[in-house]
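As annotated by Swiss-Prot, domain 'bHLH' applies to 34-84. Residues or ranges marked as domain 'PAS 1' by Swiss-Prot: 107-177. Feature annotation from Swiss-Prot assigns domain 'PAS 2' to 262-332; the stated evidence is sequence analysis. Here Swiss-Prot flags 336-379 as domain 'PAC'. Listed in Swiss-Prot as a mutagenesis experiment, Ser42 to Glu is described as follows: Phosphomimetic mutant with no effect on DNA binding or CLOCK-BMAL1 transcriptional activity. In Swiss-Prot, a mutagenesis experiment is listed as His84 to Leu, annotated with the note Impaired BMAL1 binding. Among the mutagenesis entries in Swiss-Prot is His360 to Tyr, noted as: 3-fold increase in PER1 reporter activity by CLOCK-BMAL1. Some reduction of CRY1 inhibition of CLOCK-BMAL1 transcriptional activity. Quoted from Swiss-Prot, the note on mutagenesis experiment Thr461 to Phe is: Significant loss in phosphorylation. Under its mutagenesis entries, Swiss-Prot includes Val601 to Leu with the note: 3-fold increase in PER1 reporter activity by CLOCK-BMAL1. Some reduction of CRY1 inhibition of CLOCK-BMAL1 transcriptional activity; when associated with K-116 and K-367.
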Amino acid sequence: MLFTVSCSKMSSIVDRDDSSIFDGLVEEDDKDKAKRVSRNKSEKKRRDQFNVLIKELGSMLPGNARKMDKSTVLQKSIDFLRKHKEITAQSDASEIRQDWKPTFLSNEEFTQLMLEALDGFFLAIMTDGSIIYVSESVTSLLEHLPSDLVDQSIFNFIPEGEHSEVYKILSTHLLESDSLTPEYLKSKNQLEFCCHMLRGTIDPKEPSTYEYVKFIGNFKSLNSVSSSAHNGFEGTIQRTHRPSYEDRVCFVATVRLATPQFIKEMCTVEEPNEEFTSRHSLEWKFLFLDHRAPPIIGYLPFEVLGTSGYDYYHVDDLENLAKCHEHLMQYGKGKSCYYRFLTKGQQWIWLQTHYYITYHQWNSRPEFIVCTHTVVSYAEVRAERRRELGIEESLPETAADKSQDSGSDNRINTVSLKEALERFDHSPTPSASSRSSRKSSHTAVSDPSSTPTKIPTDTSTPPRQHLPAHEKMVQRRSSFSSQSINSQSVGSSLTQPVMSQATNLPIPQGMSQFQFSAQLGAMQHLKDQLEQRTRMIEANIHRQQEELRKIQEQLQMVHGQGLQMFLQQSNPGLNFGSVQLSSGNSSNIQQLAPINMQGQVVPTNQIQSGMNTGHIGTTQHMIQQQTLQSTSTQSQQNVLSGHSQQTSLPSQTQSTLTAPLYNTMVISQPAAGSMVQIPSSMPQNSTQSAAVTTFTQDRQIRFSQGQQLVTKLVTAPVACGAVMVPSTMLMGQVVTAYPTFATQQQQSQTLSVTQQQQQQSSQEQQLTSVQQPSQAQLTQPPQQFLQTSRLLHGNPSTQLILSAAFPLQQSTFPQSHHQQHQSQQQQQLSRHRTDSLPDPSKVQPQ
């Protein structure tokens, strides 16, 4: 029993142990699985990150056009880092020590600042004196542009008395050692000497001035200097000169002024066309300065506000600036000349200003001046000043395809060209434009220790009297281009001797045919320019002559023609031409001006008799004044000699005027006045004569000189209402409808013009009998009508037709006498008309 119980207990314990072991194994497997999963995740994450970095590194490497594996990317990265390390070490070796150079300045900026502080400039010359490099700071010290010195000899800018000494210093120093070892170049080649250098000027005619300078430098072998140590110097050497310089030595020196300058010119413009804006009062005081000004001039706005602009200008530029400002005040806008402005760093900077005056929007008073200042370089200023002086800037002599040994050939070319130009013009010319081509400078200078800093040129030996001939050619060309040649003969006479003499020039020895042909090409170019300018001037002359001829013709048309009034072909009517009247009354009748109707000459007496008989035909052409025939003149004198009121109509008088009759159409109405005046202007006529005609109510015709023609028209009242219409806006001919006194009310538009005193019945018969020969010119039928059509205000549909008939009825005149009793003023006019009317029974038809 006990055994059975113990066995059962043992079996239960074993079962419990097995289950616990199984559970433990399961737990261990779960833990291992979890660890493995986490490890795989971390490994995958690391691989992904590594791949991303490799990919990014490969994208930064150059030459990654093809896909690279990881090892290639790593290898190229290693190569790049190794090369970068070498370059960094090389740069550190040539880097200026940080203890005395600020970290925020580069080597070039620090070098420029050091040169400005030392009042010096860099100069690199060969042992024979050829200049191969000049820093830009030479302009602020000696007023030379770098292009003036490069490829020139240093002896051209040193007085002649110092040539031998400087040449000895440059040449004998290298004879001490035949081999240029690195140790020698580092330790024993230090060289210092003093001499005088020529100062540049804008005008070459100014006397030369020399500055006492000091050279401090050493010799450098051009092939021993590393590319990183060149610091931009290699780029300044021309490519054609580099092979000859590779095995040679140059002298690199810092040239300093013995006497420092207190104020220098800031001539280097790193960014051209820099500008800033300011506003000034009318007294030229600063009112505003924009944010672009401080980096250029150094002043902040509050430092200049209220100060005058003239406080910052150079004393030599004040006169020109004052003229520019006067021009501004006169015209309201303008552009200034080049002038120097003093910066805060005590340096002169060249500026040019565009300015204009702004006005108040309400009262239009000037408020202030707006200025836009532009920074310009000294090269532009010098070129502009020399152009004003008539001197052209010349380019440097050397070209890219010439070597150093071509200097002698250039001299031969310039000498031969000088001979050609001297044959062309024997008169001497002043010195030329640029000092860059100066080859010699003859000035006697005493010992430097006893001479002042600035040595003026001795007048007995001018330093620039021997000049290259090509400079004279440039100056002559500029003078020729500024001349005005008036004809082709002048241009040909100037240019033909040039070519004829140039072609006859012998070619000097050592001078190639190509070089001589280049000179002839230059002469031909000059000749072509002269001929082209001559043709342009001739064309201008011909055009001006043609314009002058047209103006003269127009003046002759205005002053030479008389008064001519034109009739429209569609509107026939009566038109009076140039009426010539004498001044005052005379007892003897001289001549009567004829009136042309449809090309027929009709004397005035025929018109008068025609008015009495009513035979006046319609006219279709303009009236032209012609010479009176002798037969009509005699008949008119015989007829009108007995008139109590006589009319004088001479054909020509001295100092007379012609009166154009601008039409004024008068249509009578009962309420209107009976007197109408028609003024007309009177232009001049060189061949015809005129006077002033006055028609009065008492039927007297008076003629007196004056500037205005006053025509008095007597209007007869009619039963129907009429309107007085001034037709000056129509600008047509004078239309006169002679009065018809019919019994019908339809003939209401009547215009009566009294031109002469009516004669007695016996005189009427005599007038009719005498005028029979002259009236043969009129071939009209007995019954004619005078009509005129006039467009009112340009409207073709609206026409004003004045029609008047002249029937031979005896009841006409009593009917008109009966109609003149409507008003007191018209009654007086009717009495005058009744006294002057002839007996209708004695009027005979023509």
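Each Cβ is built from the backbone N, Cα and C atoms, and glycine gets one as well.
Within the same chain, the domain 'PAS 1' (107-177) stays apart from the domain 'bHLH' (34-84): fewer than three Cβ pairs sit under 8 Å, each pair at least 6 residues apart. If you measure from the Cα atom of Ser42 (mutagenesis position) to that of His84 (mutagenesis position), you get 35 Å. Looking just at the domain 'PAC' (336-379), the mean pLDDT is 90. Cα of His360 (mutagenesis position) to Cα of His84 (mutagenesis position): a distance of 65 Å. For the domain 'PAS 1' (107-177), residue counts in helix, strand and coil come to 42 helix, 13 strand, 16 coil, using DSSP. According to DSSP, His360 (mutagenesis position) is assigned to coil rather than to any helix or strand.
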